[in-house]
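Note sheet for the following structure.
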Amino acid sequence: MKFYTISSKYIEYLKEFDDKVPNSEDPTYQNPKAFIGIVLEIQGHKYLAPLTSPKKWHNNVKESSLSCFKLHENGVPENQLGLINLKFMIPIIEAEVSLLDLGNMPNTPYKRMLYKQLQFIRANSDKIASKSDTLRNLVLQGKMQGTCNFSLLEEKYRDFGKEAEDTEEGE
């Protein structure tokens, strides 16, 4: 597994249909916020599941929660590294995602945290895939709420950019 970012235009497009899609940009953010996540293949759709940095409330999240996957340093569970927010995963078009090149990032605590997150994610990729598949199924069956609307987003995401193409063809 690797880390990816996604285009702001694509995020804006999905937000037209589902306001649970996380923001990638907002004028209230003190620093630009990259939408970084991992790509999961779930029943014929590729999804980007976003990461979030560690926050105090993560301590209250149970490991069994399907809405997210807690991250910590391998072998050091006390060193919390954030979450994968599975409840906010979005179906993607590959042309709108870019590989995050960790090698070209300056050596900062943030980069070191990303490497530790990636190591933990790779070691737990089967658990992450299983949890995300279960979550999607429960949401599609109407048995879980507070997530992105996976069925609506799956219906709409492939139409991204088609309006512009249709306009160009009609000229």
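From the backbone N, Cα and C atoms, a Cβ is placed for every residue, glycine too.
Modelled residues match the original; the substitutions are not represented.
Close to LYS20 (mutagenesis position) in the fold, though at least 6 residues off in sequence, lie LYS87, PHE88, GLY146, THR147, CYS148, ASN149, each with a CB less than 8 Å from its CB. Quoted from Swiss-Prot, the note attached to the mutagenesis of LYS20 to Glu states: No longer confers phiA2 resistance, not toxic in E.coli.
Among the sequence features in Swiss-Prot, the mutagenesis site TYR29 to Ala is noted as follows: No longer confers phiM1 or phiS61 resistance, not toxic in E.coli.
The note that Swiss-Prot attaches to the published mutagenesis LYS33 to Ala is: No longer confers phiM1 or phiS61 resistance, not toxic in E.coli.
Listed in Swiss-Prot is the mutagenesis experiment PHE35 to Ala, annotated as follows: No longer confers phiA2 resistance, not toxic in E.coli. All protein chains shown were included, and the count of other CB atoms within 10 Å of the CB of PHE35 (mutagenesis position) stands at 22.
Around the Cβ of THR52 (mutagenesis position), a 10 Å sphere holds 16 further Cβ atoms from the protein chains shown. According to Swiss-Prot, the mutagenesis experiment THR52 to Ala carries the following note: No longer confers phiM1 or phiS61 resistance, not toxic in E.coli.
Listed in Swiss-Prot as a mutagenesis experiment, SER64 to Ala is described as follows: Still confers phiA2 resistance, toxic in E.coli. SER64 (mutagenesis position): 6 other CB atoms within 10 A of its CB, across all protein chains.
Applying an 8 A CB threshold to same-chain residues 6+ apart, the list for ARG122 (mutagenesis position) reads MET1. Where Swiss-Prot documents ARG122 to Ala as a mutagenesis experiment, the accompanying text is: Still toxic in E.coli.
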DSSP-derived structure type at THR52 (mutagenesis position), helix or strand or else coil: strand
PHE35 (mutagenesis position) and SER64 (mutagenesis position), Cα-Cα, nearest whole angstrom: 25
Inter-residue C-alpha distance, PHE35 (mutagenesis position) and THR52 (mutagenesis position) (nearest angstrom): 9
